[in-house]
Structure formats: structure tokens, C-alpha cells
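Sharing the record's features from Swiss-Prot:
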| type | residues | note |
| --- | --- | --- |
| BINDING | C144, C147, C197, C200 | Zn(2+) 1 binding site |
| BINDING | C161, C164, C183, C186 | Zn(2+) 2 binding site |
| DOMAIN | 3-72 | domain 'J' |
| MUTAGEN | Y25 to A | Loss of activity |
| MUTAGEN | L28 to A | No effect |
| MUTAGEN | C144 to S | Loss of DnaK-independent chaperone activity; when associated with S-147; S-197 and S-200 |
| MUTAGEN | C161 to H | No effect on chaperone function; when associated with H-183 |
Amino acid sequence: MAKQDYYEILGVSKTAEEREIRKAYKRLAMKYHPDRNQGDKEAEAKFKEIKEAYEVLTDSQKRAAYDQYGHAAFEQGGMGGGGFGGGADFSDIFGDVFGDIFGGGRGRQRAARGADLRYNMELTLEEAVRGVTKEIRIPTLEECDVCHGSGAKPGTQPQTCPTCHGSGQVQMRQGFFAVQQTCPHCQGRGTLIKDPCNKCHGHGRVERSKTLSVKIPAGVDTGDRIRLAGEGEAGEHGAPAGDLYVQVQVKQHPIFEREGNNLYCEVPINFAMAALGGEIEVPTLDGRVKLKVPGETQTGKLFRMRGKGVKSVRGGAQGDLLCRVVVETPVGLNERQKQLLQELQESFGGPTGEHNSPRSKSFFDGVKKFFDDLTR
């Protein structure tokens, strides 16, 4: 039986941040935990699925592999043979929520994961439709290459905090209650840096700009977001790096407008072509193509050219190009042209176009009836 999608198991979107994933996990883990559903095999199986999904989606490397290859990334021993097994104690799930209140915390605070970054990328319509690889340069915090993220001077090590003795927490008595709090001396890390690194001054990270090559898939549109796992800021003291999100913005095109997978454009034609019909050239993203215009074409008519639109990045059929005809009124007429048009108008039966312009005749008949009704 096919395995369920990890994001669906936790009820989060594919772009969910780590804190959203942790929140969803805690809610579901409390509901299906074996200690609360003793003897319920379905709840036990559901809990294992939840824990497996959580362990993948909170590990940046595993999540990146899963996003690219799905469950196949962990088949044939890819997870080291049962890397998700085992139960979980309630204190593991909820200790960091209730620890400060009841003194049952999980001890030393983990080093903070690096912050996620966002980069706004403008693309031309052609680049968005066909795909492109672009180089970007971003300011970020990277792991210090001297101390390798420890913050300590090479040859030295962080020292155990003398206040909390390495636990990251201290106990404060308030009347009959003992409350555990984050150690104010080491900020919960359990260690102190006595001899800080000269380059990063004990932070373990340095400010730097880096250049990345970003592959934009064909078919993206404004609002789409591309995730580059591990390309955000470096984590504190060796913690995992954050992610980089590239936000796509497609620039306005001088000819085409995009709606979903379809492209739209306006094609001007003269009134003679509209009346008599003929063949014109229209632009597409792949070059010019011929379009046959039938006689008696009215302005605003849409002509659909199938398969000349956009193929969505999410798959599916290629969109179409819809050409909207605009019949232009001639300008800059010479005397001969004016005379011919005057003769043509007379042949139509006057301005109302009784013989050849049914819409005009219908309109003027309606106007006449309106005023006749007013004078009765």
C-alpha cells in the first residue's frame, strides 16, 4: 500500500516552517500517543506515522531529499534500517512547553537553527515560461571557518557553565514552589566560551555575502516560491542552517498577459480585413504564426490557438494563446479614401447601416422606440 504524504499526515503545507511542523506534531502526538490509547492498534500505527513524518520534516537534509524524491529517498536502507522506530515519552513531546511551569523541562537548550532568508527575484515572462538559471548574491551569516561554529578560539573548548553545571537551567524557589528557568548566565546552552574566537568573537558565525546558482523551473508564475534547503543563515554553534526562499515576481510583458496557463494578446486589424477576412501574422512566445480571420469579424472576438500558452510548473496540459481582435478606425485619410468611404456608407443605407450593420440598426431602432414611448 502506498505510504501517505508526510505533509498530509501532519496536516501542514509543503512550505510550512519548522515551528508549524512542531506545533502540528505535538497536537497529533497527544491525541494518538499509546499511553492514552492503550490496546488501540490503529492509534499506535497512526502515532508511528506521525513520528516518522515529524523526524523527516524537522531534519533539513531529510526534508530536502523527501521534497525532491518522496518516499523513494529513504527506500532500500536509505534511512539506515528503521530510522523512525521507537516510541516517545510525553516529556519529550511537551517538556519544552511545560518545563518552565512545573520544573520538568528538558534541560539544556538546543542551539538555535539558522534563520530562513527570502530573496525576491524578478523574471521576464519568457524566463518564467521556459525556465532559467540565475546567479544571485545574498548577505547572510555563515559558519565561522576558524572555529567551525563553536565560537571558541582554536585549541580551546567551551567550558561548562558554573551556574547551571551544564544543565542549561536553574531552579528558583518561590514559597512552596520550585520553578526551573533558563540559566541567565549561559542563556540555556550549558556552556560558556572563556576564550572566544578572534574572528567571530564567540558567536560562531560571521557576516558574509555568498553567490548561489538558482535553477528556476519552467512554468513558474508570480507568487511561486522556490525553497533552497540549508542555504539560509548558519545555525548557532553548529546547529542546522535555515533555508532560502526565492520569491518569484514576473515582470509585465509589452504584448502578452498571463492568466493561469493561458496567454492573452490584442491583435489590431483594419476594418477592411474585418469585413472581408484574410490572413494575418500574430506573435507567440515561439515566433510568428498565421491566423485566418473570417469575414464579418467583429471587434473583441477571441481566437484560440491551442498549445501556444504555458505549461505549468505543476504539470498538466499546455495552455492556449487567446488573440483578441481590435478593429481599428482608419486615420489620416486622403480625399479619395474619404470619398470611397462616403460612397460605402451610402450603400449601407446611411449611418444606421440598415442593410449591412444589424447591430447598429437594432440600436437605433431601440433609441427611436424609447423616444416614441416618451412622447405618447
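Every residue gets a Cβ built from N, Cα and C, even glycine.
What you see is the original sequence, not a version with the noted changes.
Neighbours and distances for these, please.
When other Cβ atoms within 10 Å of the Cβ of C200 (Zn(2+) 1 binding site) are tallied across all protein chains shown, the result is 22. Under the three-state DSSP scheme, C200 (Zn(2+) 1 binding site) falls in the coil class.
DSSP gives C183 (Zn(2+) 2 binding site) a coil state; it is part of no helix or strand. Cβ environment of C183 (Zn(2+) 2 binding site): C161, T163, C164, S167, G168, Q169, V170, G190 lie under 8 Å away, each six or more residues apart in the same chain.
Summarising model confidence by region, the domain 'J' (3-72) averages a pLDDT of 87.
Cβ-based neighbour count (10 Å, all protein chains) for Y25 (mutagenesis position) stands at 23. In this structure, Y25 (mutagenesis position) is part of a helix by DSSP.
Taking the Cβ of L28 (mutagenesis position) as reference, residues of its chain lying under 8 Å away and at least six apart in sequence are, in sequence order, L10, G11, I50.
In the three-state DSSP reading, C144 (mutagenesis position) counts as coil.
Other C-beta atoms found within 10 angstroms of the C-beta of C161 (mutagenesis position) number 21, with every protein chain shown included.
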Return the residues near C147 (Zn(2+) 1 binding site) by Cβ distance under 8 Å, restricted to its own chain and a separation of at least 6 in sequence.
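Correct list: K153, P154, C197, K199, C200, G204.
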Give the distance between the Cα atoms of C186 (Zn(2+) 2 binding site) and C144 (mutagenesis position), rounded to the nearest whole Å.
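Taking the Cα atoms only, C186 (Zn(2+) 2 binding site) lies 20 Å from C144 (mutagenesis position).
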Taking the centroid of the Cβ atoms of C144, C147, C197, C200 (Zn(2+) 1 site), which other same-chain residues have Cβ within 8 Å of it?
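Everything else in range on the chain: D145, V146, H148, G149, S150, G151, A152, P196, N198, K199, H201, G202, H203, G204, R205, V206.
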C-alpha of Y25 (mutagenesis position) to C-alpha of C144 (mutagenesis position): distance in Å?
33
DSSP says what for the domain 'J' (3-72): how many helix, strand, coil residues?
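Secondary-structure breakdown of the domain 'J' (3-72): 50 helix, 0 strand, 20 coil.
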